[in-house]
Amino acid sequence: MLPGAEIEMLGGDCFEGSYEDHQIFREVFFGSDPGNTTKRCLVTGAINFECDSSKNVNSSLSSNSVVTSGYACPQGFEASASRDGSDFNTKAKRVKLSGNKHLDARDEKGSALHGFPTSDIARETIPLHLVESSNKGVSTSSYLLKHSIVKGREVYLGGIVSGKCKSLNLDKCDGKEFKAIASPVSQESFATRMISVGASTPHSEKACFPLQLNNGSKVSPNELIMSKTCLKIDPKEDPRPLLYKYVCKVLTAARWKIEKRERSAGRKHVDTFYISPEGRKFREFGSAWKALGGILLADRKLMDTGTKKWTGINDFWSDLSLTLLDIEENMKNLNLANTRALWWSALEPFVVVVFISKQVGSLRKGNKVEVARNSNPDKLKKEDTICLNLISGCPESVLTVSEGSHLVHDVDANQEIHSDLEVQTKISSQKVSSRLERQSIIGKEISGTHEQEASKGIVASKLIAEDMHESVMRKNLHRRSKKISDIKPASLDQHDSLDSNSLNSFEFQDKEMGNIHLVSKGSRDERLRNEKMNNSCCNSKKGRKKARKHYTQDDDLMGSTITRNKGKFSRSSQKKKTQKPKARTKKRNNRGGCRLLPRSSSNVENHFFQGNWSILGPRTVLSWLIATKVISRDEVIQLRDPDDDTVVKTGLVTKDGVVCTCCNKTVSLSEFKNHAGFNQNCPCLNLFMGSGKPFASCQLEAWSAEYKARRNGWRLEKASDDDPNDDSCGVCGDGGELICCDNCPSTFHQACLSMQVLPEGSWYCSSCTCWICSELVSDNAERSQDFKCSQCAHKYHGTCLQGISKRRKLFPETYFCGKNCEKVYNGLSSRVGIINPNADGLSWSILKCFQEDGMVHSARRLALKAECNSKLAVALSIMEESFLSMVDPRTGIDMIPHVLYNWGSTFARLDFDGFYTVVVEKDDVMISVASIRVHGVTIAEMPLVATCSKYRRQGMCRILVAAIEEMLMSLKVEKLVVAALPSLVETWTEGFGFKPMDDEERDALKRINLMVFPGTTLLKKTLYESTKPSTMKGVCLSKERNNPSNKEADLEPGLDKAGSPMSTQVESCDQMVPAGSDDEPSPGFPVPLGADQTEPTSETENPSRDSNANDRPNKTTVVSIGEEEEEECLQKDVSKLSEEGKETTRASSSSAALEEVSGLGLGVVNNVSDEMLLCVDEQLDSDSSQDSE
């Protein structure tokens, strides 16, 4: 210790800190006892730990002394301790041990560090004390200097201990000198309330402040037994038992079980199993811990998702002790889900370090350990954190880069980091300042050098980072990292210099050499454009073959990368100038389409625990509404009389149904309506919640949330070169070298189209051409000229189909190429939402999603929309339970929701408009689901069929398929096609009667837009045997279709060689039929749904019944261009359609809509109820959505 005289000299002339000040302080707090016979404070009663050899030495007032402190109060340390160190305006000094200095140290200003012994008394342990008052009460501090200090440790000097203090353990010292670094209290972490001291200290046990625990805490035999009065934590002890104790408490609070089982005979080891509340067993602790976190954090967002860092075991124990104290104080609230989630998040970093990554040994060595909060942090955020640490140049870390060359790109922040990056063993940041305005970054090149050339280090200009929260690293540093000083110099391959335009961002990208380049974003875009121009100039054949460019990870190598595989990139053209260019093709790619894969039963549980649905709950609309939190359990539901709005029945909503108050039975929602005397076969408009809110409004509210989530969940991924074409074949769904359509994004394999050579000139796919003349049908043409059939989706020229320029005004815009498509369309639309009872209490119904059009509709249509869309959301859960998610790599579209919600797309392969969903239910519980799409009367496809896991192997799928086949046969659909997995081909063929297709039938289907999956097998089943020739063969074997050149017709359609009108045989998708049959096509024009009957097609037209309609001669229908014959054919068609309207009305008498309009002739197509208008509006919505896309 320093002599008292020297201490007085250090005090200066100021009174504060002088000997007199210290004497007054001692008299106030310790009385005027001259001999200091008592060691208890007069104010607080705290014991003075000062030893006899240091009582009258004025050294404890120095702010640079080692401090251990605590608050004195009658209830103990924990009751009065403050957890916020910011309440005290104190400062501390951090002492970092140096290996080449003595304990007789001085700080940067040359002042001696008070409180440290010289080397001759370094082996003594000198306790000092200090009692201070503050707004929190009176605090006492005990200053301890042990006989040794460990080299490389950090010691905090001075200040009042707060709730975030670091524990001090001053171990052996080699007589080295300290280096003191002043820092404010708010920027340092402090010792915990319980201070550990060495065993050699005489008053170590008294100086230790106990870590108080609740008296009610129970400790199981498998956990660490803790003392109720004092817990002495030694950083060198194993932290696993203590941490495991609290982990077990969190698991037990979450209703998990921990079982120990002995291994087989002869082994003394015991296995531990962690069992979830659902009965799932985990052998590994890490998997159980992550599963617990996934359940607790499923519906919650934690604010703290950063990282935690510790340097040494002392720092780790300091943070852990505070966390455990907080958990112990709030242990009684662990029965709350929010509290369990909070404490799981608090313990997660410690559990990862101790049990999962097992880095305790690294902490004991004094190394720095960093761990992310939560187990599954976002990958991009993780990359941002790594790159920010690299750029900021932390003093304790070294900026490392990959062996590859990098481009720095994409930094946008509200703070700027001025850093001089010097190529040495360490790159540090010199200055960090915040700024709101955006700055520019001048690109400079930094090349790595050897250590011998470190003095010549190339220094980059100021590196200004903007918006640290955005991504600053777009490529993973996945190669072996090394210091910049170890990277050998390398030169650029093609570009000697980089543009110095302003940068908006940085980008790290890889190259085989070890350079870092700072490049401007503007120059990068300009260089890309130049590369494209150069490539187009170099290729002798411009635009012949469209290939997706694969950019390398260095823009300076862009040119060489784009032109790799040059043999496949472009097709050499012949030198003949008269030869027409070939059709465009795409370079071979391996992306392809999505494969149909079933979900294994072991992954089903994990899939549904991550979402809102529970696999154990029933698949009903009520259960879905409860899961979406639109309605709550035990909420009152009422059935009211539509006449006087009086309550007829009342019940309580549960997950299993409705508890009827009159009979106290749990029934389904349909039985509840039937119990009240209402028809359960149609949407109920008089069903209300207890709050007065209509039940249909609750369904629409839940559907709105589902619609937004699904629509916003997918994104359109554009190709790197803005290639608009698809990456998958429209026939087989696989990738490869593809032929591009010149009108739409569709692409095809040449072999799938059965083409021997590429067609010359522009080439158009079947979705863009007329099905009669095979010429392009423009989407921008007026509806009166060209149109698309609303049922089979085939396109036609108006002149090709009817041969005349006269057309009727159509409202709404629903077109048909023939009466067969119209009958199929009306038959399916009239069955939407209708419940068809079956045996054993089962029922089936057809559903179709009603799009969001923003229009005002009738209450009946809104109720039907709410019912159908809600059931489709439930059906989607069964599909997702049965199949793995199929996200298209080109567009990002999740195909299964798009199929069930019949959403359209600009990509023909992903255009699922026209799909219907057929479901089988029992007591409102959905059992089986199938998606179907009917392409006229030619063929219907059923790509997806699924059954709820609870009802599998009970024949439910067979009941569903039988209902679909019966419905299609009533609509006279010829064939049903399924895409079968290889493992289920035998089941479909032997159990359901399907057969493989021959080559001719597969070729006939190539023009039809089927939903196909790579690796599946197409199977067919004949449903309706017609007397007409095979429409499948007739459709695709016409003369024009077999000519792939798309040459112009020699003669104008409808005219002979002399240019006069001629008789033209109609060849629509369903018109190769004998005359006089029920399947006869409409003569002269496509029949629209809802045709305006107030405007006749001619003055002499008078719709009347044709009594001899069935006595027509059996010959092929020929349309005459003459005016009189046209009017006569029109009258016959109107008369026949009137009778068919009555037959259709009688067949679907269960629909209230058709009952209202029976007997109205052709008006049955126009004056229909809300169900029919719904289908029309839906078609309009689909068209508008496609136009918007």
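Note that Cβ sites are derived from N, Cα and C of the backbone, with glycine treated the same way.
Modelled residues match the original; the substitutions are not represented.
Among the mutagenesis results in Swiss-Prot, Cys732 to Trp has the note: Loss of binding to histone H3 and loss of acetyltransferase activity. The residue drawn here is the original one. The local packing around Cys732 (mutagenesis position), expressed as other Cβ atoms within 10 Å of its Cβ over all shown chains, amounts to 20.
Experimental mutagenesis at this site is recorded by Swiss-Prot as Cys740 to Trp, annotated: Loss of binding to histone H3, but no effect on acetyltransferase activity.
According to Swiss-Prot, the feature domain 'N-acetyltransferase' maps to 879-1024, an assignment based on sequence analysis. In terms of DSSP secondary structure, the domain 'N-acetyltransferase' (879-1024) contains 50 helix, 45 strand, 51 coil.
For Asp924 to Ala, Swiss-Prot lists a mutagenesis experiment annotated as follows: Strongly decreased acetyltransferase activity.
For the published mutagenesis Glu941 to Gln, Swiss-Prot gives the following note: Loss of acetyltransferase activity. The Cβ neighbour count for Glu941 (mutagenesis position), using a 10 Å radius over every protein chain in view, is 23.
As a published mutagenesis entry, Met942 to Ala appears in Swiss-Prot alongside the note: Decreased acetyltransferase activity. Met942 (mutagenesis position): 21 other CB atoms within 10 A of its CB, across all protein chains.
Within 10 Å of the C-beta of Asp924 (mutagenesis position) there are 23 other C-beta atoms, taking all protein chains into account. Within the set of mutagenesis positions Cys732, Cys740, Asp924, the entry lying nearest in space to Met942 (mutagenesis position) is Cys732 (CA atoms). Per Cα geometry, Cys732 is the residue among the mutagenesis positions Cys732, Asp924, Glu941 nearest to Cys740 (mutagenesis position). DSSP assigns Cys740 (mutagenesis position) to a strand in the three-state reduction. The Cβ of Cys740 (mutagenesis position) has 22 neighbouring Cβ atoms from other residues within 10 Å, across all protein chains displayed.
Here the CA atom of Glu941 (mutagenesis position) lies 15 Å from the CA atom of Cys732 (mutagenesis position).
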